[in-house]
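Pulled from Swiss-Prot:
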BINDING   T27, D51, Q187, S214, L216, S264, R269  NADPH binding site
MUTAGEN   M28 to E or L  Reduced codeinone reductase activity
ACT_SITE  Y56  active site, proton donor
MUTAGEN   K86 to M  Lost oxidase activity and strongly reduced reductase activity
ACT_SITE  H119  active site, proton donor
BINDING   H119  substrate binding site
MUTAGEN   H120 to W  Reduced codeinone reductase activity
MUTAGEN   H120 to P  Strongly reduced codeinone reductase activity
MUTAGEN   E132 to L  Slightly increased accumulation of neopine
MUTAGEN   W223 to A  Reduced oxidase and reductase activities. Strongly reduced reductase activity; when associated with A-302
Amino acid sequence: MESNGVPMITLSSGIRMPALGMGTAETMVKGTEREKLAFLKAIEVGYRHFDTAAAYQSEECLGEAIAEALQLGLIKSRDELFITSKLWCADAHADLVLPALQNSLRNLKLDYLDLYLIHHPVSLKPGKFVNEIPKDHILPMDYKSVWAAMEECQTLGFTRAIGVCNFSCKKLQELMAAAKIPPVVNQVEMSPTLHQKNLREYCKANNIMITAHSVLGAICAPWGSNAVMDSKVLHQIAVARGKSVAQVSMRWVYQQGASLVVKSFNEGRMKENLKIFDWELTAENMEKISEIPQSRTSSADFLLSPTGPFKTEEEFWDEKD
């Protein structure tokens with residue numbers, strides 16, 4: 001347990017990761033002083049794990065916040081932090097992986113990442129990040145060569161560990177068939193309204209840590225949902241336990257053996273989100289949550305194409321498997 005009360009999880013590679021991280025996706029203040037100050041405040045109140053990505057366009061502000069936190073003495077060294085970033089799909093080609101990671105390091109003003117993840121199980125034609133992806137740019141990913149390049153990034157010391165995001169059991173099997181270094185993390189949507197039971201069991205059997213995103217329904221994202229925050233079941237449990245709905249949702253994820261990333265720029269909620277580790281949901285609480293109707297919030301529509309590797313959401317998520 002760290003001094004901020006956040007437990008440390010030992011990944012299969014042996015490195016330790018804070019169980020709770022601050023997400024940096026879909027902020028409304030990208031690249032602004034406010035965004036940097038929010039990251040700085042998060043460090044001040046106790047966050048030590050930050051989850052970013054090339055596609056989030058938040059790496060530079062996070063890097064500035066880390067540098068300022070060091071200058072202010074909020075942290076004594078970069079080693080106190082756990083920094084995750086992600087490989088964007090347009091760079092998911094064997095010869096572009098290392099340059100993409102090095103670009104993320106330049107943005108972050110860091111010498112190494114703690115964790116580097118493949119953002120999606122699909123590639124795009126090489127080029128700059130764009131919000132509207134042309135359908136003819138969507139390509140199948142060569143898991144073997146892209147993962148080998150990820151392994152090289154770890155071997156060279158530019159990242160301490162490697163993993164994936166949004167991979168189904170089937171896609172993990174394909175990737176691991178050619179892997180020399182197995183992925184240590186699979187970051188996916190997981191919440192009381194999307195339990196991911198089969199995927200959790202598969203990842204546990206293969207020593208892959210699930211990191212949950214959209215734990216509160218990604219309500220600030222264009223595809224977000226109020227299903228978690230408006231859940232009557234979660235509200236009833238929260239009132240009975242003297243907690244917030246957000247805390248109940250986050251605690252449920254943690255009690256499933258998963259780590260999680262959440263995002264808030266509100267100092268009060270930042271502090272509240274850290275307070276989920278000194279209490280437990282009861283067996284009765286867990287039983288009620290198990291009965292909540294299930295639905296996916298995140299959409300892969302922007303990566304679907306009649307000529308691409310995945311034509312439907314079902315194919316992308318392998319939900320019929």
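Numbering starts at 1 and runs along the chain as it is shown here.
For all residues, glycine too, the Cβ spot is worked out from N, Cα and C.
The noted changes are left out; the structure has the residues it started with.
Positions of Swiss-Prot features highlighted on the structure.
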{"residue": "Y56", "record": "active site, proton donor", "DSSP (3 states)": "helix"}
{"residue": "K86", "record": "mutagenesis position", "DSSP (3 states)": "strand"}
{"residue": "H119", "record": "active site, proton donor", "DSSP (3 states)": "coil"}
{"residue": "E132", "record": "mutagenesis position", "DSSP (3 states)": "coil"}
{"residue": "Q187", "record": "NADPH binding site", "DSSP (3 states)": "strand"}
{"residue": "S214", "record": "NADPH binding site", "DSSP (3 states)": "coil"}
{"residue": "S264", "record": "NADPH binding site", "DSSP (3 states)": "coil"}
{"residue": "R269", "record": "NADPH binding site", "DSSP (3 states)": "helix"}
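The recorded positions near K86 (mutagenesis position), taking a 10 angstroms Cα-Cα threshold over the set Y56, H119, S214, S264, R269, are Y56, H119. The binding-site residues close to H119 (active site, proton donor), defined as a CA atom within 10 A of its CA, are Q187 out of D51, Q187, S214, L216, S264. Using CA atoms as reference points, the recorded positions Y56, H120, E132 were checked against S264 (NADPH binding site), and the closest is Y56.
Across the structure, Y56 (active site, proton donor) and H120 (mutagenesis position) place their CA atoms 13 angstrom apart.
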